[in-house]
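A.B. asks: Take a look at this one; I'll ask things after.
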Amino acid sequence: MSHILRAAVLAAMLLPLPSMADQAGKSPNAVRYHGGDEIILQGFHWNVVREAPNDWYNILRQQAATIAADGFSAIWMPVPWRDFSSWSDGSKSGGGEGYFWHDFNKNGRYGSDAQLRQAASALGGAGVKVLYDVVPNHMNRGYPDKEINLPAGQGFWRNDCADPGNYPNDCDDGDRFIGGDADLNTGHPQVYGMFRDEFTNLRSQYGAGGFRFDFVRGYAPERVNSWMTDSADNSFCVGELWKGPSEYPNWDWRNTASWQQIIKDWSDRAKCPVFDFALKERMQNGSIADWKHGLNGNPDPRWREVAVTFVDNHDTGYSPGQNGGQHHWALQDGLIRQAYAYILTSPGTPVVYWSHMYDWGYGDFIRQLIQVRRAAGVRADSAISFHSGYSGLVATVSGSQQTLVVALNSDLGNPGQVASGSFSEAVNASNGQVRVWRSGTGSGGGEPGALVSVSFRCDNGATQMGDSVYAVGNVSQLGNWSPAAALRLTDTSGYPTWKGSIALPAGQNEEWKCLIRNEANATQVRQWQGGANNSLTPSEGATTVGRL
């Protein structure tokens, strides 16, 4: 054992251990949210297979360092399974996006198996967790020469049993997809095991750090929990439950429930976060003030921590190219900046749509918001309070390092009207319709005790898949020497150098070190920086460097 590793083991033994939930990368309620500090990029749009046929994995590989430098800790990848389907209704056509796959072969319209592995390796090496979109509910059972053979009449398919309509039957415990003839019986032991083994394969061979479960209205949430337990228990997961109260039958309790209650119930049973369609519905149908009614704005942190917030995605929003993509529920252009300002400064796990980030000119604005979120230490379960008496939406968000005051389409004059202390303006966009202030960095922000932004750098941080470089030190903002509370550095554009900005009290002598640990299990400390501690006296814009 090297002296560095020996020191790391000894240090870990002497430090307080995190809870078991923390060790597993789960919330206190055992939900797989990976610590609640993820910022996810949706790594595709609907027309990718037509705009960049057979080349998308190469593009993701080439963009890996940029994605990491932009502040994303995870990427939602397209469905990796082969889909050569096609459809046309006269005015529109499509197919091949992965949502009507026919087998688990990875040589599809996004690129080859080898290109997928290279992209996953590049992203993982840059510190970006790979989350695969998976579609267990249905498949293209009629495609010739597929590598999966599930004969009819043996209980593998929904329509092997009598179908009462769009309700569960003896061969399917969820809603049917379109007519239901393509729906798999995920409760059948062979079908269940087929997916369990494939999820394990994606984790072990293709760098999966988690999964996005498509169309979860089609199968029991408990099945998602079982798959995760059996194949990737410490990984991230999120479910797409796009089903409003009115879509449930009159005898179902969800028919008179709220969107929040419906999606939270799914999360409780699946033990996975869930897309915040409660917030999306308010973005589409309510005023900006109504955005507080999303799952991420719930007064209970156990509700906020499971919310995966988004503005638009490949289904709801527009895409470059043919027919503008799906755009089933697209947010109006005039609210896109306000929506990103909200999800990137508030609780929940935010997802940024690829086209908003890299195609349509919102990238610089989104980068600025990501930096504000990271510096403030806003997490999925951060506290949020809303303030009435003003137009638009006004909220105060308490991060681990700074407090943010957010005003959207509001007549709020200054943050002092709703929060005490010193604040400085962090964001002012859309002619004042988007304003964000942060605590501790106003004029005089260099005075002792005020929070200032310090750039941290750790050199020589070579890591394995699933590990990252962290800064840990002798103040609460640096975790009080606890690896479980250390601050992850997210800029890996110069890998193996890792960088990040951390807000620290000005004028106080502080000490810190670099360390490498597993992202999901804080007890798995791989390496502590050797030698003496790094020392600094924080001031606004200062830089401090450590070396592993």
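Each residue, glycine too, has its Cβ placed from N, Cα and C.
From Swiss-Prot, here are the annotated features:
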{"type": "BINDING", "residues": "Asn137, Asp172, Asp175, Asp183, Gly218", "note": "Ca(2+) 2 binding site"}
{"type": "MUTAGEN", "residues": "Asp214 to Asn", "note": "Abolishes enzyme activity"}
{"type": "ACT_SITE", "residues": "Asp214", "note": "active site, nucleophile"}
{"type": "MUTAGEN", "residues": "Glu240 to Gln", "note": "Abolishes enzyme activity"}
{"type": "ACT_SITE", "residues": "Glu240", "note": "active site, proton donor"}
{"type": "MUTAGEN", "residues": "Asp315 to Asn", "note": "Abolishes enzyme activity"}
{"type": "DOMAIN", "residues": "446-548", "note": "domain 'CBM20'"}
A.B. asks: Would you list, in sequence order, the residues of this chain other than Asn137, Asp172, Asp175, Asp183, Gly218 that have their CB within 8 A of the centroid of the site's CB atoms, where the site is the one recorded for Ca(2+) 2?
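C.D. replies: The answer, listed by sequence position, is His138, Arg158, Gly174, Arg176, Phe177, Gly180, Leu184, Thr186, Phe215, Arg217, Tyr219.
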A.B. asks: When DSSP is mapped onto helix/strand/coil, what comes out for Gly218 (Ca(2+) 2 binding site)?
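C.D. replies: Helix, per DSSP.
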A.B. asks: Measuring Cα to Cα, how far is Asp175 (Ca(2+) 2 binding site) from Asp315 (mutagenesis position) in Å?
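C.D. replies: Rounded to a whole number, the Cα-Cα distance is 19 Å.
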A.B. asks: For Asn137 (Ca(2+) 2 binding site), name the DSSP secondary structure in the helix/strand/coil scheme.
C.D. replies: coil
A.B. asks: According to DSSP, which of helix, strand or coil covers Glu240 (mutagenesis position)?
C.D. replies: coil
A.B. asks: Helix, strand or coil: which one is Asp315 (mutagenesis position) in, per DSSP?
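C.D. replies: Reduced to three states, the DSSP call for Asp315 (mutagenesis position) is coil.
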A.B. asks: Do me a favour and check the Cα-Cα span between Asp183 (Ca(2+) 2 binding site) and Asp214 (mutagenesis position); whole Å is fine.
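C.D. replies: So the Cα of Asp214 (mutagenesis position) lies 13 Å away from that of Asp183 (Ca(2+) 2 binding site).
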A.B. asks: According to DSSP, which of helix, strand or coil covers Asp175 (Ca(2+) 2 binding site)?
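C.D. replies: For Asp175 (Ca(2+) 2 binding site) - judged by DSSP and reduced to three states - the answer is coil.
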